[in-house]
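One natural variant catalogued in Swiss-Prot, E158 to D, is accompanied by this note: In strain: MM. Recorded in Swiss-Prot as a natural variant, S171 to T carries the remark: In strain: MM. Recorded in Swiss-Prot as a natural variant, A219 to T carries the remark: In strain: MM.
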Amino acid sequence: MAPTKRKGECPGAAPKKPKEPVQVPKLLIKGGVEVLEVKTGVDAITEVECFLNPEMGDPDENLRGFSLKLSAENDFSSDSPERKMLPCYSTARIPLPNLNEDLTCGNLLMWEAVTVQTEVIGITSMLNLHAGSQKVHEHGGGKPIQGSNFHFFAVGGEPLEMQGVLMNYRSKYPDGTITPKNPTAQSQVMNTDHKAYLDKNNAYPVECWVPDPSRNENARYFGTFTGGENVPPVLHVTNTATTVLLDEQGVGPLCKADSLYVSAADICGLFTNSSGTQQWRGLARYFKIRLRKRSVKNPYPISFLLSDLINRRTQRVDGQPMYGMESQVEEVRVFDGTERLPGDPDMIRYIDKQGQLQTKML
């Protein structure tokens, strides 16, 4: 029987070349928000990491992330919650570097949000069952945080557009909050008059506003709500989940005026005190957003830019109405060219919507 041939390379054979390393994005610079001021190339990718703190009410300096103790009214007409009982949306604007020095070009560069990695920070803090919570058993630990919970975040190139919906249109909300104006019974279902932009942090109560599904073409939002009295919070921790922000055309939110907007609301449930009172508990949210530069058609012709510049320099006057439903303008006349003197000064001549000359006798 012939000897078995040894596996492996023959003596004197040239060694195999090692495989080329995988290509990954080259890190140009890393730091704080001041890094955004560094000019980069057209193909550069920028990553922004930030976090939003919860706005639950914070009744005192020791209860950051908690609301004021809740109290329910006996009927709809007497409902008047206090300001610090109301969890509100958190929002922020992140300024991005200016990409265009010449706004008269046919094409411009805009920042485009491509992906986001996000998670709720501090979920293990809810394992604390020994700090002032109501006991489940006489000699046991405290009651864990439970009840209705809501987790929401949004990333966009402009402020999130909101739709107002109320549980009780007769509720009287306190000063310092922004709620739907002039509510009616229709406000408890769908009233298209209740529109707003999420343009202020800690001002829009979560119970009054939801993202508007008919708008927000330039934003992406995600949220879950779980209702119930004894529902436990279910949250995940991972740095491997990435949410793609591109639409079906492969385009992500375009950051208008070089501004990126992030919003969040993370209500984990109700904390039950030893006295039996309850408070909302909220946590912060972390964002890691990847942006790239996209070439777009210039939507602002030079005539628009000049007109806008001139209009901004015009002095504004808060005067009586001269346009709209209550306009005090009686008549406008337009003269063009000359004609022979008419014999009837009361004859009305005008051009209709079709551009035809019309004559009307009084």
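Quick reminder: no glycine exception, Cβ is built from N, Cα and C everywhere.
According to its DSSP assignment, A219 (variant position) is in a strand. For A219 (variant position), the Cβ neighbour count at a 10 Å cut-off comes to 22, with all displayed protein chains included.
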